[in-house]
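Attaching a single structure in structure tokens format; questions to follow.
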Amino acid sequence: MAEYDLTTRIAHFLDRHLVFPLLEFLSVKEIYNEKELLQGKLDLLSDTNMVDFAMDVYKNLYSDDIPHALREKRTTVVAQLKQLQAETEPIVKMFEDPETTRQMQSTRDGRMLFDYLADKHGFRQEYLDTLYRYAKFQYECGNYSGAAEYLYFFRVLVPATDRNALSSLWGKLASEILMQNWDAAMEDLTRLKETIDNNSVSSPLQSLQQRTWLIHWSLFVFFNHPKGRDNIIDLFLYQPQYLNAIQTMCPHILRYLTTAVITNKDVRKRRQVLKDLVKVIQQESYTYKDPITEFVECLYVNFDFDGAQKKLRECESVLVNDFFLVACLEDFIENARLFIFETFCRIHQCISINMLADKLNMTPEEAERWIVNLIRNARLDAKIDSKLGHVVMGNNAVSPYQQVIEKTKSLSFRSQMLAMNIEKKLNQNSRSEAPNWATQDSGFY
């Protein structure tokens, strides 16, 4: 379903190496013309050192011989790699020393570690630049494990003020993502977020752009790490600076936030978060909507159950064709069906199983078994009257204390939204003038 494909929008905020998995996914799904995708890969590869990959793509795209320029580039890349390997070899040997490894594990101060290496191995300041250039070259060649290793060495030695410090964090995160090391990627994502949030040198506009990049890169981590669907809610919905970035620069990210909320396994948290999510979706509906956000609107704003059922069928097609969300399909459909059921029952309080079966597109027997399993697994507060064929929803009283907490949360959230709206209006004038952060000479972009 090309209509709802977000690859082009998302790719604008990704390093070119991170776009390749998305193009491979689209190729399998056959959403676009295969030749167009191959040409897209070839264009992306033109500014990398993955020459063998580029040659393979060229062979699949054209019937003629490999261009001479590509063969020459391969020779140049191999020569550069050998030269950088020779320059870096003595540095790598220092890090292979067992005592150096122990020092790196026990010393958190980069300056102390640098002094140790200088005393024991004659380490010099210019070695840091050599290490960084070699790591970047390895990354451009597609050797992400080598890049991650050397960027780790670089990171532990340089201060946060180093001109390549921030760039090395982006490179390390990209390398771990491309190797699918999700625990390491989550650590790098957290470290990079802290660096961006604590950066007092960047202008507000630069910080906004950096957060927008981080939001898009984080999708790889959040939808693959076991704790990702909790972390994405905390970051995207409850941290004002990141919610502001989504509303200002990339409202399409609401698709991923909404999916994370719907598929969250914590029922109590999910219900509270839904209230806050609905407010954001309503507010941004004029800038972005798709079947996933419209499903929430139909169900929780308009109470349009027929519309929600229709959108749910469309959601299935969207999820199947989305690189980040395809693995969420089963959880999404199951929980969405539960939301329809709960909302319908709360409005009517008591409802016949036959009517529910009709709403859920099930037979009465299937619907009754499904409801029994929900009650048994403590996912639903309800009782079944088998004689009358009715489902009666429970009515849990909310304590005054809990009511105060909910009201306070609501007020706090609305205050944040008001502040963001003011900031959003101020930023709109400068948005079109914002430079593309990817074009800055900062290393890994």
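Backbone N, Cα and C define each Cβ position, glycine as well.
Source: prediction; values computed, not measured.
Quick paste of what Swiss-Prot says about this protein:
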| type | residues | note |
| --- | --- | --- |
| DOMAIN | 221-398 | domain 'PCI' |
| MUTAGEN | L312 to D | Promotes nuclear accumulation |
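So where do these features actually land, and what's packed around them?
Sequence-distant contacts (6 or more apart, same chain, Cβ under 8 Å) of L312 (mutagenesis position) comprise F295, I333, A336, R337, I340. L312 (mutagenesis position) falls within a helical segment according to DSSP.
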Just to confirm my parser: what is the rounded mean pLDDT across the domain 'PCI' (221-398)?
87
